[in-house]
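Please read the structure below before turning to the comments.
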Amino acid sequence: MSDAGHTGVNQLGGVFVNGRPLPDATRQRIVDLAHKGCRPCDISRLLQVSNGCVSKILCRYYESGTIRPRAIGGSKPRVATSDVVEKIEDYKRDQPSIFAWEIRDKLLADNICNNETIPSVSSINRVLRNLAAKKEQVTMQTELYDRIRIVDNFPYNSSWYGQWPIPMNGAVGLNPFVPAPLIEPKTEGEFEKDEDQKPPTEPEDDAAARMRLKRKLQRNRTSFTQVQIESLEKEFERTHYPDVFARERLAQKIQLPEARIQVWFSNRRAKWRREEKMRNKRSSGTMDSSLSNGTPTPTPGSVTGSNMTNPIGSPASTPNRFPSNNSANLPTTNFVPQTSQMYAGLSQPAMDPYSFGIANGFSMAPYPQVTDFQPHHMFQGRSPYDFPYPRMPTNGHGFQQSMSPATTAVGDIPTLSSGMSLPVSAVLNSIDPSLTHSQMHELSDLTQEHYWRPQ
């Protein structure tokens, strides 16, 4: 094995040469170890030969009794020659229920082939399939010709068929139809003969020994007791991959070989993966059905956000800043309108824009309650062309200026049913008393452009 001219090392540490078969000495050792009862996996580890190579050599030895490698390169010689195919057809005609391995034994017994030229069972089955397909094709053609002959001899009354110059029977020249013979039922002895599928006893002792060895190495399925299954399941709950010490301890406890325990854990892990996949599929299906029914699964963020924030336009989130008709004064709130973008150069009052009359000594008459009136509705436009409300009138019915805003009467201010009017000087003094005359003039123009008036 330690050839200096090797071209690689396999997964077991053994060297090999590409294009060269395994040495005959190694092949003989593989067969000897198999006769002693070693498993192919143990032979592979012991001789540092790949498992596939060991299995292939043993399979060829069981079938043909030889350990010599076949020819490398080129195509294999054709073993299903015409003589062999004719002999297979004769066997099948004489005994229609014959098996392929029986045909193979007959070819060897009749000295049609030897161990080197005998076709395999798959080759014989392929020949039988080809013969059956050819026979079916011939049968279909015969049935077609019989139908044509019957139609041609049918007495038609039509003048077109009577004018046909050449009769079909003379043109085709078919033989008269012969019915197929009836199939006689088989006797009891014939049934027993067909059901006997055991191969005949081979004359060679080495062939019989090979078959016995092959049956001995093919073990049956291991059956576990309830105590063994409980111990294995308990260990599987502890870990899916037990180490060698855990396997040895478990083997001594439940009286099973370590190799069987290792195989059981491998199969149990595969079963657990299948069950896990089914559980994930069922959970995803439940989630999809809940989403289709309109009941999404709540998340902590969504619950917290829904409890903390409300939409701006909802009645529950907006306090009622207008009292009922039986109250005479306007209540005060700490609401600050978002007017910093519109009036960036002005200081913002920390008061409600509709409650500054009370801060300056104003009083209003009772007015009807407005339920859907929000301050942000009045600041949606930056220019008078964007603003949805009409511009401020220029007559004296609008804003009435007064030099003494603290003593304004209620009769000077119309109620909200016809519009709200407040003195401009009171508005300016309430915003910032330290403004100059020019700034107050600009603010007065701005107030005329955007006055606060609900319709």
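Any Cβ shown, glycine's included, is placed from N, Cα and C.
Nope, none of those substitutions made it into this model, it's the original residues.
Record note (Swiss-Prot) on the mutagenesis of GLY13 to Gln: In k143; embryonic lethality in a few mutants. Anterior and posterior defects in gonadal distal tip cell (DTC) migration. No defect in head morphogenesis.
Looking at Swiss-Prot, the entry for mutagenesis of GLY19 to Arg says: In sy281; defects in head morphogenesis, resulting from defects in the embryonic migration or determination of head hypodermal cells. Male tail spicule defects. Reduces expression of hlh-17 and ptr-10 in both dorsal and ventral CEPsh glia.
A mutagenesis experiment is reported in Swiss-Prot for this position, GLY52 to Glu, and the note states: In mw105; defects in gonadal distal tip cell migration in larval development. About 50% of individuals have reduced expression of the integrin alpha pat-2. Hermaphrodites express integrin alpha ina-1 abnormally, beyond the egg-laying stage. Sequence-distant contacts of GLY52 (mutagenesis position), defined as residues of its own chain at least six apart whose C-beta falls under 8 angstroms from its C-beta, are absent. DSSP assigns GLY52 (mutagenesis position) to a helical segment in the three-state reduction.
As a published mutagenesis entry, GLY52 to Arg appears in Swiss-Prot alongside the note: In wz25; abnormal BAG sensory neuron fate and inappropriate expression of the transcription factor ets-5 in non-BAG cells.
One mutagenesis experiment catalogued in Swiss-Prot, SER75 to Leu, is accompanied by this note: In k109; embryonic or larval lethality in a few mutants. Male tail spicule defects. Almost abolishes expression of hlh-17 and ptr-10 in dorsal CEPsh glia, whereas nearly half of animals express both these genes in ventral CEPsh glia. No defect in head morphogenesis.
The annotation that Swiss-Prot gives for the mutagenesis experiment ILE103 to Asn reads: In sy66; lethality at embryonic or larval stages. The few surviving adults have defects in head morphogenesis, resulting from defects in the embryonic migration or determination of head hypodermal cells. Male tail spicule defects. Defects in male specific postembryonic blast cell (B cell) fate specification. Around the Cβ of ILE103 (mutagenesis position), the number of neighbouring Cβ atoms within 10 Å comes to 22.
Following the DSSP three-state reduction, the secondary structure of SER120 (mutagenesis position) is coil. What Swiss-Prot says about the mutagenesis result for SER120 to Asn is this: In ns157; defects in AWC, AFD and ADF axon guidance. Shorter CEP dendrites. Almost abolishes expression of hlh-17 and ptr-10 in dorsal CEPsh glia, whereas nearly half of animals express both these genes in ventral CEPsh glia.
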List the Cα distance (Å, whole number) between SER120 (mutagenesis position) and ILE103 (mutagenesis position).
10
